[in-house]
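One structure below.
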Amino acid sequence: MKLLKPTWVNHNGKPIFSVDIHPDGTKFATGGQGQDSGKVVIWNMAPVLKEEDEKNENIPKMLCQMDNHLACVNCVRWSNNGVYLASGGDDKLIMVWKRAAYIGPSTVFGSSSKLTNVEQWRCVSILRSHSGDVMDVAWSPHDAWLASCSVDNTVVIWNAVKFPEILATLKGHSGLVKGLTWDPVGKYIASQADDRSLKVWRTMDWQLETSITKPFDECGGTTHVLRLSWSPDGHYLVSAHAMNNSGPTAQIIERDGWKTNMDFVGHRKAVTVVKFNPKIFKKKQKNGSSTKSSCPYCCCAVGSKDRSLSVWLTCLKRPLVVIHELFDKSIMDISWTLNGLGILVCSMDGSVAFLDFSQDELGDPLSEEEKSNIHQSTYGKSLAIMTEAQLSTTIIENPEMLKYQQRQQQQQAEQKNASIREASGAATTAPKVASMVNGESLEDIRKNLLKKQVETRTADGRRRITPLCIAQLDTGDFSTAFFNSIPISGTLAGSIMSSQNNQQLMSLDSNAANSLNTSKPSAEPTAASIKPTDDAASKDGVNATSVSTAPPASSSSVLTTPSKIEPMKAFDSRFTERSKATSGTAVVTNTNQTVVDRLKDQNLIKDNKPKDILESSSDSEEKIPAAKPLSAPKRKLELEGETVEKKKKGRPRKDSRLVPVTLTVQSPAALASEKDAACISAPALALKLPTPIPQKSFTLQVSSDPSMYLEVENEMTTVGGSKLSRLKCNREGKEWETVLTSRILTAAGSCEIVCVACEKRMLSVFSACGRRLLPPIILNTPISTLHCTGSYIMTLTTAATLSVWDVHKQTVIVRDESLQTILSGSDTTVSQILLTQHGIPVMSMSDGKAYCFNPSLSTWNLVSDKQDSLAQCADFRSSLPSQEAMLCSGPLAVIQGRTSNSGRQAARLFSMPHLVQQETTLAYLENQIAAALMLQSSHEYRHWLLIYARYLVNEGFEYRLRELCKDLLGPVHYSRGSQWESTVMGLRKRELLKELLPVIGQNLFQRLFTEYQEQLDIL
């Protein structure tokens, strides 16, 4: 045995709490305390193994240093394939690192000495769930799961294939959880905590298998960590700090019956870390000895607070070697090399030690094939030797579930083969990939960057060059470092992690190109421009009328209604979602130009440029301040004005100037004083909205059909003493026109109908081809706002009453419903009006609330509240897999577009108990389903229903899941008195159930899957 303490491996005198050797043996990582943050350092293994490499100045010792953790790093662990490095620290975070293929070294940021990062490692995922310090992390044998434990008494199982998805949160410990280890077979995971217990959990259903407490009854919480370990053959689990007759031991727990009859004794203080050698050994055969095969055995290293290290062989009753006073402080972590002959040990004193054994001392290691045969003969097929495509966390009990998984695997294989073919085709055209980036050589890129630097001359003739930051170039791949003197086994390749995107709406000016910001939790945001489609809306799309306020004193105040839709923010933080926008820039002529000129001076009007823009249903960021009222306080109803333009003959310009027009609304009388209000309630006055001022002529662009224009010309001619007004419609080059006997105040249209509101409270309705559908409708009060969607007409009168009709069916949907109910506060305004394609009116208020009117119940229902704590605290990201991230642009998405990221932000900023987060998430998802049902948005209903079901499965809410399945299945046998409806908004419930069943069968609810699958087969 050789012992080495490389002094160059240090954290500048600060403690080192963790060490781990890379699976290929070329490097190792340390984690601990930095100067003012946590520190993760990746070191070269070659100078540790060979003295000549240590003396060679051309071989770097430090490869990379990462100071991203805000507090001390307690654990670092490499994934079994060597692609990822996970680190957990006191900042409650787990960071997952991956090597980046940047060209050239870089200096360590903030370093006083000129430290150089030879390799570049970037954080690809930040895992947030723990509410306390993260003490330990561990990768599963097949790298599909990552487990973390914390002082918050929980163990979190992360889906390593789809970070940051949480598969399970293991609760049961009543003390700080300080250690984790996976069963090498993949059936169990064990955790040890300060509550004097060691718990073993099943990976099949993430439930508790057993809790062992007797060996720990005399233990106290005196150790910083409790790093337990499982033997590579799976037979034994060895704990950290245990007691036997008041003496510190490492308890040996047998897998068969979880018996605790043996332990490792001899240390004078508490055992902090136990680490099994990854190899299984057999006795080395000497020359001339019997060829009889020996019984395999394992090797284990034990570290203690007494600063000593002991190495044990399970075939011996006494330790193979004991090294006393190896460090000045407690041993914190141990890591074996993959060949099983080397061991790295770190201490709280900030140093590490390396022990190099020979095969004569430990024995002959078994090959991986022999090791796998032991696993298969003892336990069946081991998860450690299964590929990800073969990975199955549960035993498949149903052949239908097996067929479904096989179909999924086949589809994934086909997609993979297609991508490989595309990549190979591209590779043939670019043989020099390593030296080319985006079609340019790296040398050309560097030269072009240097040309951009700014050089000036001072008065005395000296040159002054402004520094230019040149970002490092990522070639997309990296080769083996030249200084690695150890052969690397295999190619360490991994797919780039999908970035989690948060979408944020930018400026909403009609002439500015809109963009969505996409950001990763651990990266700076990047912009991605989105082009609108020509489609008016998707299946359940809406036409939106944004509302602004101003006094109607000027004759130039013309009510207009351009329709814009704000894209919904991403449901799942991982993907950029693009929303279909309805283009609807209305154009209206204005006979008085003074208002426009005044607005120009205030920089409130900008020219529309011929660019692709993403329009929004929300208000513009720049608004005209309402004129100060001369009487009682006013309640303002913000209405989206339709844009104004000078009348010109022929087809109007598309690059019209948008003019927001403000309208005042008479508010109820001022409230009585608090003294009088105690006994007298002042009667509320009726709301009063302004009437559109008649204009000589104006032009509108129909929001749902950008190729459709309405031209109005009032009092164009006089016939028989009466003045006639003309309505002209132009759609894709086809025109029709008609005349009316009254002046037209406002107009609206859709793909099916055209509607105009005239003086004398008359409403006229025409077909899309100009045929009058109804005699003039006489309204109770004058019109204030008019809107059309499909065959539906919505009117808002000056008395603040709302009405909706279906022209084709000639039925009333909403009859003179007052807005008094939802305009609760004196400062509340209506910021947006929506009319869905199902005739559901929606009012978005300035206080962040949105209401829709339910014709069946004749009630206003709250469908969205931007201040709702449920929306801010719900966290359902783990329930949405990456391949199912979908675009949702229905009415609910439009209403909630501004706040879709609030829950994600709150989850990062504020910690809460997991049980409370479960309850808030369930309540939020159920509210979303109910709101989508109220808005008759079928695709949004299906979207949220799938998310809800997946969340129930992930969290194990069987009773709610069963209730959901029962409602979708309905009665198995026909009953004449049954009230069950087989469809919901045109969606067949049993078809929805078929979509949910594969999600249910992926977890511990296979029997529930079988139960409902059989009933569906019968039906």
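Using N, Cα and C of the backbone, Cβ positions are placed for all residues, glycine too.
Within its own chain, LEU993 (mutagenesis position) has CYS965, LEU968, LEU969, TYR1012, LEU1016 as residues 6 or more apart in sequence whose C-beta sits under 8 angstroms from its own. Annotation of the published mutagenesis LEU993 to Ala in Swiss-Prot: Abrogates interaction with HDAC2 and impairs transcriptional repression; the original residue is retained in the structure shown.
One entry in Swiss-Prot concerns the mutagenesis experiment LEU996 to Ala. Its note says: Abrogates interaction with HDAC2. In this structure, LEU996 (mutagenesis position) is part of a helix by DSSP.
Counting every protein chain shown, 24 other Cβ atoms lie within 10 Å of the Cβ of LEU997 (mutagenesis position). According to Swiss-Prot, the mutagenesis experiment LEU997 to Ala carries the following note: Abrogates interaction with HDAC2.
Summarising the environment of LEU996 (mutagenesis position), the number of other Cβ atoms within 10 Å of its Cβ, over all protein chains shown, is 22.
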